[in-house]
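Q: Sharing a structure, written as structure tokens. Questions coming.
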Amino acid sequence: MGSLVFRRPFCHLSTYSLIWGMAAVALSTAQVEVVTQDERKALHTTASLRCSLKTSQEPLIVTWQKKKAVSPENMVTYSKTHGVVIQPAYKDRINVTELGLWNSSITFWNTTLEDEGCYMCLFNTFGSQKVSGTACLTLYVQPIVHLHYNYFEDHLNITCSATARPAPAISWKGTGTGIENSTESHFHSNGTTSVTSILRVKDPKTQVGKEVICQVLYLGNVIDYKQSLDKGFWFSVPLLLSIVSLVILLVLISILLYWKRHRNQERGESSQGMQRMK
């Protein structure tokens, strides 16, 4: 006599509870989000950082901190109870310019090198839950570029220098053979870097009338600075030296002739005076 076998799906309540619990936690975590945006501003200008909390729970207090190597440093807090509270080290430097518990903004009135870095905004909600976001501030200084050239007896120097923050890079376009290139960098106390590149042309006559291009790479952009080498400048230097030498020679000859003539006149007058006395 055969036996009947009944199969039914296995269902364990603890397993389903665990799955649903994990899903609920993931869903609640996904609903809490802090939206931030990094900023890049010019040095010694006004800069603002903003945080937005995306949750239905009402925050109790918003705290801004600066990230440091050892531990974050408290800067300012805002709450409905106490309003804006700025730490002594940041007074007259920053303020909360957007007063809100879901949206908060801090503003640096005159950015300095110390203000560059990353900042955390912490939202304390009911139940002592803390949610944070990070926004970074980067400061820059636009490039100041100088391009010029100098002729020497046996070579030509073409110099291109750029000062900026962060450090720029220099390259050349339109150069030929027989040219040496040297580049050096100098760091300044104001956070900028000067990069100087010098082209040394062994035969200057080959570059007269041509155009050289100094290319400055800065923050992903390349800017061309053009310089045309004066066509007549190289030949005018020897000519000018010859003219100056000739003029000096003529002046010396004129002085010598005048001196001799004046001396002869004095001798003649002296002889006539002696004859009259006799």
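Using N, Cα and C of the backbone, Cβ positions are placed for all residues, glycine too.
Every residue here is the original one, so none of the noted swaps is modelled.
Per Swiss-Prot, the features are:
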{"type": "DOMAIN", "residues": "31-141", "note": "domain 'Ig-like V-type'"}
{"type": "MUTAGEN", "residues": "Gln37 to Lys", "note": "No effect on binding to CD200R"}
{"type": "MUTAGEN", "residues": "Gln57 to Lys", "note": "Enhances binding to CD200R"}
{"type": "MUTAGEN", "residues": "Leu60 to Lys", "note": "Abolishes binding to CD200R"}
{"type": "MUTAGEN", "residues": "Ile61 to Glu", "note": "Abolishes binding to CD200R"}
{"type": "MUTAGEN", "residues": "Asn74 to Ala", "note": "Abolishes binding to CD200R"}
{"type": "DOMAIN", "residues": "142-232", "note": "domain 'Ig-like C2-type'"}
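Mind running through what each feature is packed against?
A: DSSP classifies Gln37 (mutagenesis position) as coil under the three-state reduction.
Gln57 (mutagenesis position): 16 other CB atoms within 10 A of its CB, across all protein chains. Secondary structure from DSSP puts Gln57 (mutagenesis position) in coil.
Around the Cβ of Leu60 (mutagenesis position), the same chain contributes Ser79, Leu101, Asn124, Thr125, Phe126, each under 8 angstroms and 6 or more positions distant in sequence.
Here Asn74 (mutagenesis position) comes close to Thr63, Trp64, Gln65, Gln87: these same-chain residues lie at least six apart in sequence, with C-beta atoms under 8 angstroms from its C-beta. Secondary structure at Asn74 (mutagenesis position), as computed by DSSP, is strand.
Counted with DSSP, the domain 'Ig-like C2-type' (142-232) comes out as 3 helix, 59 strand, 29 coil.
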Q: Which residues does Ile61 (mutagenesis position) neighbour through Cβ under 8 Å, counting only same-chain ones at least six apart?
A: Thr77, Tyr78, Ser79, Leu101, Phe123, Asn124
Q: Give me the long-range Cβ neighbours of Gln37 (mutagenesis position): same chain, 6+ apart, Cβ under 8 Å, in sequence order.
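A: Leu49, Arg50, Ala135 - these are the non-local Cβ neighbours of Gln37 (mutagenesis position), listed in sequence order.
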Q: Across the domain 'Ig-like V-type' (31-141), what are the DSSP residue counts per state (helix, strand, coil)?
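A: Its residues divide into 7 helix, 68 strand, 36 coil.
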Q: Please average pLDDT over the domain 'Ig-like C2-type' (142-232) for the predicted structure.
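A: So the average pLDDT across the domain 'Ig-like C2-type' (142-232) works out to 87.
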